Structure formats: C-alpha cells, structure tokens
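Notes for the one structure printed next.
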Amino acid sequence: MSTTFAARLNRLFDTVYPPGRGPHTSAEVIAALKAEGITMSAPYLSQLRSGNRTNPSGATMAALANFFRIKAAYFTDDEYYEKLDKELQWLCTMRDDGVRRIAQRAHGLPSAAQQKVLDRIDELRRAEGIDA
C-alpha cells in the first residue's frame, strides 16, 4: 500500500464533509456509526487515525467507507485510492473561493478564450515561482 491506512482515513476526515461546515469530528463519526448499529470506541478510532492501530477489520473499513460515502476499496486498493484521491484534491481546490470565482467566470467562454485564461494563469504561476 502506497499510503498508510491512517493517512487515507485522515484524508477523508480532512476533505469529505458537507458544504457550509468544517470537517467531521471523530465524535460525530462514532455517533453516526452508532446510529447505524455499529459500535466503535473513541480510543480505537483515535488509534486508527494516529497509526497506532494499522490493521482494521473489513467490517471496520466498510463502516468508515459507508460513513464517507465511498467504497471500502479506498483503504486497500491503490488504484482505486489514487483515482479517488485525485477527486478529493479537486474538491479541496474548488473549496477555495478565488479558484471557484475564476472557474465560474471562465465557464461559457469559447475554448480559445479559456486557453488564454490558462496561459495567463501559467504566466502568473511562473512569476510567483509556483510550478505551472
């Protein structure tokens, strides 16, 4: 596995949450699992998140995946993880108000105009010393 279970789980906590609020807390996840009839202790979830426990059961992975509305394969299948992680990165990017405003303004422009916007952004990134 290219990344640890803890890193993958924390990525979900950091990025998968409803609009208009911040990330879920461990207590919220435990309460939601309990409402589904699944028992998970706060110390156990903390150990999973810190990397002190590294081999959760399939049932635990399925319960956490269900909470975050993803497939449990996220935790075990590197190819699926990489695919979903790209989507999570996009989600993080689009949460930035400035990026969202640029995307909204570029929407509907002809392809040639969109390319000009991209070219200008690349110029600005180079000027700022950011990889384009």
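All positions are counted from 1 along the displayed chain.
Every residue, even glycine, has its Cβ placed from backbone N, Cα and C.
The model shown is predicted, which means the values in this text are computed figures rather than measured ones.
What Swiss-Prot says about this one:
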type	residues	note
MUTAGEN	Arg69 to Ala	Affects protein stability. Decreases affinity for DNA and dimerization capacity
MUTAGEN	Lys71 to Ala	Decreases affinity for DNA. Does not affect dimerization
MUTAGEN	Arg100 to Ala	Affects protein stability. Decreases affinity for DNA. Does not affect dimerization
MUTAGEN	Arg105 to Ala	Does not affect DNA binding
MUTAGEN	Asp122 to Ala	Moderate impact on protein stability. Does not affect DNA binding
MUTAGEN	Arg125 to Ala	Moderate impact on protein stability. Does not affect DNA binding
MUTAGEN	Asp131 to Ala	Moderate impact on protein stability. Does not affect DNA binding
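Projection of Swiss-Prot feature records onto the structure.
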residue : record               : DSSP class
Arg69   : mutagenesis position : coil
Arg100  : mutagenesis position : helix
Arg105  : mutagenesis position : helix
Asp122  : mutagenesis position : helix
Asp131  : mutagenesis position : coil
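The shortest Cα-Cα distance from Arg100 (mutagenesis position) to any of the mutagenesis positions (Lys71, Arg125, Asp131) is found for Arg125. Proximity to Asp131 (mutagenesis position), judged by a C-alpha distance within 10 Å, picks out Asp122, Arg125 from the mutagenesis positions Arg69, Lys71, Arg105, Asp122, Arg125. Least crowded of the mutagenesis positions (Asp122, Asp131), judged by neighbouring Cβ atoms within 10 Å of its own Cβ: Asp131.
In this structure, the CA atom of Arg69 (mutagenesis position) is 31 Å away from the CA atom of Arg105 (mutagenesis position). Put simply, Asp122 (mutagenesis position) is 17 Å from Arg105 (mutagenesis position) when counted between their Cα atoms. The Cβ neighbour count for Arg100 (mutagenesis position), using a 10 Å radius and every protein chain shown, is 12.
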